[in-house]
Structure formats: C-alpha cells, structure tokens
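Peer 1: According to Swiss-Prot, the protein carries these features:
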ACT_SITE  D85  active site, proton acceptor
BINDING   D85, G86, R90, N159, E160, T197, T200, A201, Y202, A203, F204, S205, R259  NAD(+) binding site
BINDING   D189  ATP binding site
MUTAGEN   D85 to A  Abolishes catalytic activity
MUTAGEN   N159 to A  Abolishes catalytic activity
MUTAGEN   E160 to A  Abolishes catalytic activity
MUTAGEN   T195 to A  It promotes stronger allosteric interactions
MUTAGEN   S199 to A  Lower catalytic efficiency. A perturbation of the allosteric interactions is observed when NAD is used as substrate
Amino acid sequence: MTAHRSVLLVVHTGRDEATETARRVEKVLGDNKIALRVLSAEAVDRGSLHLAPDDMRAMGVEIEVVDADQHAADGCELVLVLGGDGTFLRAAELARNASIPVLGVNLGRIGFLAEAEAEAIDAVLEHVVAQDYRVEDRLTLDVVVRQGGRIVNRGWALNEVSLEKGPRLGVLGVVVEIDGRPVSAFGCDGVLVSTPTGSTAYAFSAGGPVLWPDLEAILVVPNNAHALFGRPMVTSPEATIAIEIEADGHDALVFCDGRREMLIPAGSRLEVTRCVTSVKWARLDSAPFTDRLVRKFRLPVTGWRGK
C-alpha cells in the first residue's frame, strides 16, 4: 500500500505570478495524488489573488488548510516555497520544526535562497513528484539573551542574528567576546553574527565576506563600528560568540533573520552558538556555488578563458 504523501505550499500571495505558479503546483500534485497543505493566511475567498481551497477541491486536489504554527508541516514530506528570500525564511522555520526539507522557487528579485526560477516550475515539480532531490543540512544559530546570569529570551536564525541600536538612539556600546575571552570593545550601530548561508545577505551588505555554504563557520561583522579593529571575523563553528551591552548605555534590539525580534536591555548579554537543529535544504541544482554567486549578483566575468 502506497503511503499517503503531502506537501506544504508556502506562497508570497498577492501577485499574479504567484497565483499562476501556485495553480500549476496544485494541478501537478493533484494529478499525482499528492495532497496539498496551505496556510490559513494564504487561503481566502475566490476572486482574490490568494489561494482558494474550494476551487482546488473542485479540481480534485486534496487540500488541508492549517495555521502557520510549529505543527504546520507535521506529516509532510517537503515544504515548497513560491516567493523571494523573505518567504523562504518564513517557510524554513516551518520546515525546521518538522525536520523536513524546504525547496524554494524564486518569485522575487535576487532570490539567493531559491533553488529555481518560476519559469522552471514544471521541471521542479517533476523532481518533487519523483522525490528526486538531494538534502543538505544548513548550519543554524542558537541565540540566548542573559540578564544577571539568567536567560530572559532565546531564539534561532538561519541567515543571521542582528544586534541593533534602537531607532533614533546614539551609538551602541558593546564588548565582543569569543570563547570566553574579550576581543574588542567599541561603539557601533550594531553587530551581525551570520551563518555561511546568510553571508550573502545582511552581513555582505555590512562589509562581510562571502562564505561558501558548505563551509562550517560563524561570521561576526561589526556594523559601522567606531574602532580601529572593527573588522569581520570568521570563527570556528563551535565557537561561542558573546556580545555584552554597556550597563550605562541604552537598550538594543535583536532580529533573527529579520523576522523574530527580541529586546536586549542595557547591561545584558547576547550569546550565539551553533544550534543542534539544522535546516534541511532540498537541492536540485548540481552547479557549483560559484555559478550561483555570479548569476545572482550579476558579476562581470567577461574575458575569462579558463584552462
């Protein structure tokens, strides 16, 4: 007896291309007896540019509408994403909770995290139906806020942890510590702690290097630091990075992947380590990361002759 198959579809709704691509996903999965699960916030009445469950059921698609909570992807084999990097990061959280792969199809601008572009959706669906994809484990970060030695908040990140000063506030005074030893104290707009996956995102814009995603490391990037030694550092993946906020300064904020926000009171401490739970990444493209880097950033390679 064939096991019941189900895919969670996460879509950046509200645009024609997303709806058209989602309709194609619905038809192909339905034709192949693969059930579809969609998020309640993306499932509204007919006539909108969102997903319409009643229309799908009328076409013979088995569909379930669920809330976007920690159990949204339970029982699914894959999370399929139609959107840009922001949508992918939202979907990655759901996939991580269920320990299943996430596969991105780009409908945004750069879409660095996506595995394919929208025009390749038929080829993508062939791989999904055949379960023909590789799965990579991507390093994630565990984030802890301590105040007076007590944990007051915690979170996680796939791309980066961004410590930032509050809006319209002065320079943020911090001390950066690695593996229990102080490295540098300075004033800044913030500090980024990034994974290799996130090195092409905010950390790159802040002056950090690009790290190949199969490299196991943690990247620390001061953001507009007023310091002689305010340079990016690449640490061991097993390092503990701590950032202490000056006690006589002001509160700060931490953003995990630009989505989950935490308050960092003055005098408290932010600790970032490798998380034991990774994000499972479905890969279709066998091309090296170098090709993706050149393609997504449109890097000039004219004149290259090779061997």
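Start at 1 and count along the chain as shown; that gives each residue its number.
Just so you know, glycine gets a Cβ as well, placed from its N, Cα and C.
Quick caveat, the model's predicted, so the values are computed rather than measured.
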Peer 1: What does DSSP say about E160 (mutagenesis position): helix, strand or coil?
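Peer 2: Once the DSSP labels are grouped into three classes, E160 (mutagenesis position) ends up as strand.
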Peer 1: Could you work out which of the recorded positions (D85, E160, D189) has its C-beta surrounded by the smallest number of other C-beta atoms within 10 A?
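Peer 2: Output over recorded positions D85, E160, D189: least Cβ neighbours within 10 Å is D189.
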Peer 1: Taking every protein chain shown into account, which of the binding-site residues R90, R259 has the largest tally of Cβ atoms within 10 Å of its Cβ?
Peer 2: R90
Peer 1: Roughly how many Å separate the Cα of F204 (NAD(+) binding site) from that of T195 (mutagenesis position), to the nearest whole number?
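Peer 2: Counting only the Cα atoms, the answer is 11 Å.
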Peer 1: Applying a 10 Å Cβ distance cut-off over all chains shown, what neighbour count does S199 (mutagenesis position) have?
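Peer 2: The Cβ of S199 (mutagenesis position) has 25 Cβ neighbours within 10 Å.
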Peer 1: Cβ-Cβ under 8 Å from Y202 (NAD(+) binding site), same chain, 6 or more residues apart: which ones?
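Peer 2: Non-local contacts for Y202 (NAD(+) binding site): N159, E160, S162, L192, S194, G258.
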Peer 1: Write down the Cα-Cα distance for D85 (mutagenesis position) and S199 (mutagenesis position), rounded and given in Å.
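Peer 2: Taking the Cα atoms only, S199 (mutagenesis position) lies 13 Å from D85 (mutagenesis position).
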Peer 1: Could you state the whole-number distance in Å separating the C-alpha atoms of D189 (ATP binding site) and R259 (NAD(+) binding site)?
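Peer 2: Pair distance, Cα basis, whole Å: 19 Å.
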